[in-house]
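Quick look at what Swiss-Prot annotates:
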type	residues	note
BINDING	Ser35, Tyr65, Arg363	glycine binding site
BINDING	Tyr55, Ser99, Ser175, His203, His228, Arg235, Gly263	pyridoxal 5'-phosphate binding site
MUTAGEN	Leu85 to Ala	Alteration of the dimer-monomer equilibrium accompanied by minor changes in the catalytic properties and whitout any significant change of tertiary structure. In the monomeric state; when associated with A-276
BINDING	Leu121, Gly125, His126, Leu127, Glu246, Ser355, Pro356, Phe357	(6S)-5,6,7,8-tetrahydrofolate binding site
MUTAGEN	Pro216 to Gly	Important decrease in affinity and catalytic efficiency. Severely compromised in folding into a catalytically competent enzyme
MUTAGEN	Pro218 to Ala	No significant difference in catalytic efficiency and affinity compared to the wild-type
MUTAGEN	Arg235 to Lys	1500- and 20-fold increase in the affinity for serine and tetrahydrofolate, respectively, and 15-fold decrease in the catalytic efficiency
MUTAGEN	Arg372 to Ala	No significant difference compared to the wild-type
Amino acid sequence: MLKREMNIADYDAELWQAMEQEKVRQEEHIELIASENYTSPRVMQAQGSQLTNKYAEGYPGKRYYGGCEYVDIVEQLAIDRAKELFGADYANVQPHSGSQANFAVYTALLEPGDTVLGMNLAHGGHLTHGSPVNFSGKLYNIVPYGIDATGHIDYADLEKQAKEHKPKMIIGGFSAYSGVVDWAKMREIADSIGAYLFVDMAHVAGLVAAGVYPNPVPHAHVVTTTTHKTLAGPRGGLILAKGGSEELYKKLNSAVFPGGQGGPLMHVIAGKAVALKEAMEPEFKTYQQQVAKNAKAMVEVFLERGYKVVSGGTDNHLFLVDLVDKNLTGKEADAALGRANITVNKNSVPNDPKSPFVTSGIRVGTPAITRRGFKEAEAKELAGWMCDVLDSINDEAVIERIKGKVLDICARYPVYA
């Protein structure tokens, strides 16, 4: 018989210690990785629930197992909330990740070998948008598009590539682009050649939900997102659409199950339902507005301190700092900031002379610090500290001084109070 008082600490001290150390790390480090965020205790409660015990292959009302009457309610709540939040008339909440949601879209809309137009990874795209090491690059004929000299999407080149290569699908979306995408323009280009427009809004879904960033759902044939990142829910994926045919929606459902997955993770779907409800609250909109304000505030300081920011600014939650002129690599910057308890990720910049394992830039995002309660003043102070470290990358005294400031501000703004 299982007893509810069973716990990891008493049973597996080695594992528990690592878990506790990670908890301390999150509280004592400033998190600036653009794809990371802190989810609410309500979401974690759902993920740690007995829903983890239930197999539920199929969809609500059409399961392959019995005993699904309550998990049907859970999944339907998540579906309905996703549709309401993003103005969609179709939602699939089962994908285990954003990449698996993207895989489902590819398999629903395309045949292996079909031509796809996707954003160049080196210009801000994502692995699943056509990287040769990913399924997308291995199974499909990928034609990349990118940004112009100003750091913004080159729509003229995109249109030229589309007319020349006649892709079956055009992908909008990014993992390291700080501008606003013109979804209507992308749909116009897709329609001109009879292609699908598929948008991966994983990075900006929270901003979209709050009305801070344009919603791609009215423009795209299909939209995917993760449920973490700016949306601040559990790690998982989501597929959305509006105005599509029943045939399209059946194809998408079949591409998720049984096409790419078996049983859904019902405890995660419950977490998604909680997060989607939280995203409808007025304070969520305030939070997302602050995310964007904090990113702009940080950019201002980097520019004042003589650092180059790709595209010269940001209109969302992230920005790229180009370190080529500073004779620094992203790897060096990442490591030095890490020693000061500031977590970023090294990132390739446009026309990067370094390999993806070294890079010439860092990506900075504000969802996590804003979740802690940082506003513009704290964001600017933090950006100044980062510049101090990068200006003196081999000076351990400077790094230790900044680390002390980081520990102090983390104590004042805990993740979980």
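FYI, residue positions are counted from 1 along the chain as it appears here.
Using N, Cα and C of the backbone, Cβ positions are placed for all residues, glycine too.
On a Cα basis, Leu121 ((6S)-5,6,7,8-tetrahydrofolate binding site) lies 14 Å away from His203 (pyridoxal 5'-phosphate binding site). Looking only at the recorded positions Tyr65, His228, Arg235, Gly263, Arg363, the one with its C-alpha closest to Pro356 ((6S)-5,6,7,8-tetrahydrofolate binding site) is Arg363. Here Tyr55 (pyridoxal 5'-phosphate binding site) comes close to Tyr65, Gly263: these same-chain residues lie at least six apart in sequence, with C-beta atoms under 8 angstroms from its C-beta. According to DSSP, Arg363 (glycine binding site) sits within a strand segment. Comment: glycine site residues Ser35, Tyr65, Arg363; largest CA to CA distance 45 Å, whole number. Relative to Leu127 ((6S)-5,6,7,8-tetrahydrofolate binding site), the binding-site residues with Cα atoms inside 10 Å are Ser175, the candidates having been Ser175, His228, Arg363. Other Cβ atoms within 10 Å of the Cβ of His126 ((6S)-5,6,7,8-tetrahydrofolate binding site) number 23 in total over all chains.
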